[in-house]
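Visitor: Just dropping this structure here.
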Amino acid sequence: MADEGKSYSEHDDERVNFPQRKKKGRGPFRWKYGEGNRRSGRGGSGIRSSRLEEDDGDVAMSDAQDGPRVRYNPYTTRPNRRGDTWHDRDRIHVTVRRDRAPPERGGAGTSQDGTSKNWFKITIPYGRKYDKAWLLSMIQSKCSVPFTPIEFHYENTRAQFFVEDASTASALKAVNYKILDRENRRISIIINSSAPPHTILNELKPEQVEQLKLIMSKRYDGSQQALDLKGLRSDPDLVAQNIDVVLNRRSCMAATLRIIEENIPELLSLNLSNNRLYRLDDMSSIVQKAPNLKILNLSGNELKSERELDKIKGLKLEELWLDGNSLCDTFRDQSTYISAIRERFPKLLRLDGHELPPPIAFDVEAPTTLPPCKGSYFGTENLKSLVLHFLQQYYAIYDSGDRQGLLDAYHDGACCSLSIPFIPQNPARSSLAEYFKDSRNVKKLKDPTLRFRLLKHTRLNVVAFLNELPKTQHDVNSFVVDISAQTSTLLCFSVNGVFKEVDGKSRDSLRAFTRTFIAVPASNSGLCIVNDELFVRNASSEEIQRAFAMPAPTPSSSPVPTLSPEQQEMLQAFSTQSGMNLEWSQKCLQDNNWDYTRSAQAFTHLKAKGEIPEVAFMK
């Protein structure tokens, strides 16, 4: 900070960094320098200054008294800081690497029953890019023993958590490189022995949480919906009761945010100044716990990079205070500083008390209504008749329970593929699990060998693959058909609709599908499929409500077994002349008491008005 020379002379002559080890009968500052020196592994008094990169942070004795401080102004010229060195200020620093177990204790902690526990830190390099739920479920699915991750968090690009026994750590070690991510890269898992995690050592007791809640209530202004937690650790009531609340500790920040969520989720303003915060990882959940927050004061802390703000950029802040953090020194001028902060908080109106120009908003707040989906598109009546006839035959066989009859529908060199949406959670627990192993979602699948293997070649392999898929019943009334390309030797069309599974674990589950066929003319004046792409997803609530509103008839090789020979002959003739299938032709004849002339007149009248559904022509 620009004013660092002054703050050093006023406060830092008493500064001491120390690990937060709780001992009975000792206050938080009664710690032996010699003991810490041995544990740090660096003898002598000339110990190198270093940030304690742990949850309890770099804690100064001066925190107990809120002395004067020169306010940092990012809009003025910054003096050179290089003249201020640690040895000029008579400060004593101790570095403790807590994830390295001290020789005399190993990675052991002590359980409540007095037995010894070995703790291990699990590190996943580049784990920050993975969703927590997906990552843990994938590790659990490959791990031979169940485990409970303690203190899962992200540290820079890494994901980390702790486990409390050697057998679990050994099982997790065996998972190393066994998991493929969505880009088909193997995930590394590193195991190190460790001291007990801070949430175990520094967990606030229930009675301490209640006291913290009481103190926060005293600091809350209901009329402004504002909570002032400035210099919380040095609060006189907390100090008097020997409750050490350090917001750099994950457990303390979690307890604070939980109190906010449970008691004042409508919070508009939060002051966290002068709490020596050097990272905001543990604050990320504030986006959900206080979604209405508009004003946030982080001044007088120790944030080094504006990237820390990425962890809370989901907040719709209008006012932010950052002065007094070293991150302000990293910008060459005022406009760069404002741009970097506004990139995270585009609705920001005030920064460090300065009014900002109104934000340029490109987002449209007003709700937009999507145009309604149109019906099928066939181009010509001849193509319509050809495609609907093909689909009627195809899905009658597909839903029959034996799909071997589809062999005649495919070309000898046909190919087929299936894809489903990417499943971030454990695929084995997804309702689409039966489709997952065959999914060729090229947006996520990068391995060319696997891409090729999941593409089914030749009609025998295609039909064998289709036979392995769950048995289905399609709602033909839901079909929307679009012809997208047509030449004299090729036809490309897609079908959208819904179906339900009729057996297995997902019986009666409703799915939506899109299927794209590329076909060539067949010898029987029909179509022969050369390419078949099937996309399956879970049906939406609207699709579920509309599905099977008119029950589709069960496919049968003899659709009119109860008719007399004369009626069957009339039915065949009417179906041929009208172009309708047997089911709808029979309905038309029955509605007109099997009077052929009246039925023909009714058909002509209804067709002219466009009141006959397309499904009536699917044969």
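Residue numbering: from 1, along the chain as shown.
From the backbone N, Cα and C atoms, a Cβ is placed for every residue, glycine too.
Just the original residues are modelled here, none of the noted substitutions.
According to Swiss-Prot, the mutagenesis experiment Arg100 to Ala carries this note: Greatly reduces RNA binding and no effect on interaction with ALYREF/THOC4; when associated with A-71, A-78, A-81, A-82, A-89, A-91, A-97, A-98 and A-105. Here Swiss-Prot notes a mutagenesis experiment, Arg105 to Ala, with the remark: Greatly reduces RNA binding and no effect on interaction with ALYREF/THOC4; when associated with A-71, A-78, A-81, A-82, A-89, A-91, A-97, A-98 and A-100. As annotated by Swiss-Prot, domain 'RRM' applies to 119-198. Experimental mutagenesis is annotated in Swiss-Prot for Leu383 to Arg, with the remark: Diminishes nuclear rim staining and 80% reduction in mRNA export activity; when associated with R-386. Complete loss of nuclear rim staining and mRNA export activity; when associated with R-386 and A-594. Under the heading of mutagenesis, Swiss-Prot lists Leu386 to Arg and annotates it as follows: Diminishes nuclear rim staining and 80% reduction in mRNA export activity; when associated with R-383. Complete loss of nuclear rim staining and mRNA export activity; when associated with R-383 and A-594. The domain 'NTF2' annotation in Swiss-Prot covers 386-536. What Swiss-Prot says about the mutagenesis result for Asp399 to Ala is this: 60% reduction in mRNA export activity. What Swiss-Prot notes for the published mutagenesis of Arg459 to Asp is this: Impairs intramolecular interaction between RBD and NTF2; when associated with D-456. Listed in Swiss-Prot as a mutagenesis experiment, Asp482 to Arg is described as follows: 90% reduction in mRNA export activity. Ile518 to Arg appears in Swiss-Prot as a mutagenesis experiment; the accompanying note says: 98% reduction in mRNA export activity. What Swiss-Prot records for 565-619 is domain 'TAP-C'. For the mutagenesis result Asp595 to Arg, the note given in Swiss-Prot is Suppresses FG-nucleoporin binding.
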Visitor: Across the domain 'TAP-C' (565-619), what does the mean pLDDT come to, as a whole number?
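Guide: That region's mean pLDDT is 84.
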Visitor: For the domain 'TAP-C' (565-619), give the DSSP counts of helix residues, strand residues and coil residues.
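Guide: Grouping H, G, I as helix and E, B as strand yields 41 helix, 0 strand, 14 coil.
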Visitor: Which of these mutagenesis positions is closest to Leu386 (mutagenesis position) if you go by CA atoms: Asp399, Arg459, Asp482, Asp595?
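Guide: When the Cα distances are compared, Asp482 comes out closest.
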Visitor: State which of the following mutagenesis positions has the fewest other Cβ atoms within 10 Å around its Cβ: Leu383, Leu386, Ile518.
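Guide: Minimum Cβ neighbour count within 10 Å, taken over the mutagenesis positions Leu383, Leu386, Ile518, occurs at Leu383.
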Visitor: Say we define neighbours as other CB atoms within 10 Å of the CB. Which of the mutagenesis positions Asp399, Asp482, Asp595 has the fewest?
Guide: Asp595
Visitor: Out of Leu383, Asp399, Asp482, Ile518, Asp595, which of these mutagenesis positions is nearest Arg459 (mutagenesis position) by C-alpha distance?
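Guide: The smallest Cα gap between Arg459 (mutagenesis position) and any of the mutagenesis positions is with Ile518.
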Visitor: Provide, as an integer number of angstrom, the distance between the C-alpha atoms of Asp482 (mutagenesis position) and Leu383 (mutagenesis position).
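Guide: Here the two Cα atoms lie 11 Å apart.
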Visitor: What is the nearest of the mutagenesis positions Asp399, Ile518, Asp595 to Leu383 (mutagenesis position), using the Cα of each?
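Guide: Spatially nearest to Leu383 (mutagenesis position) by Cα position is Ile518.
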Visitor: Please classify the secondary structure at Asp482 (mutagenesis position) using three-state DSSP.
Guide: strand
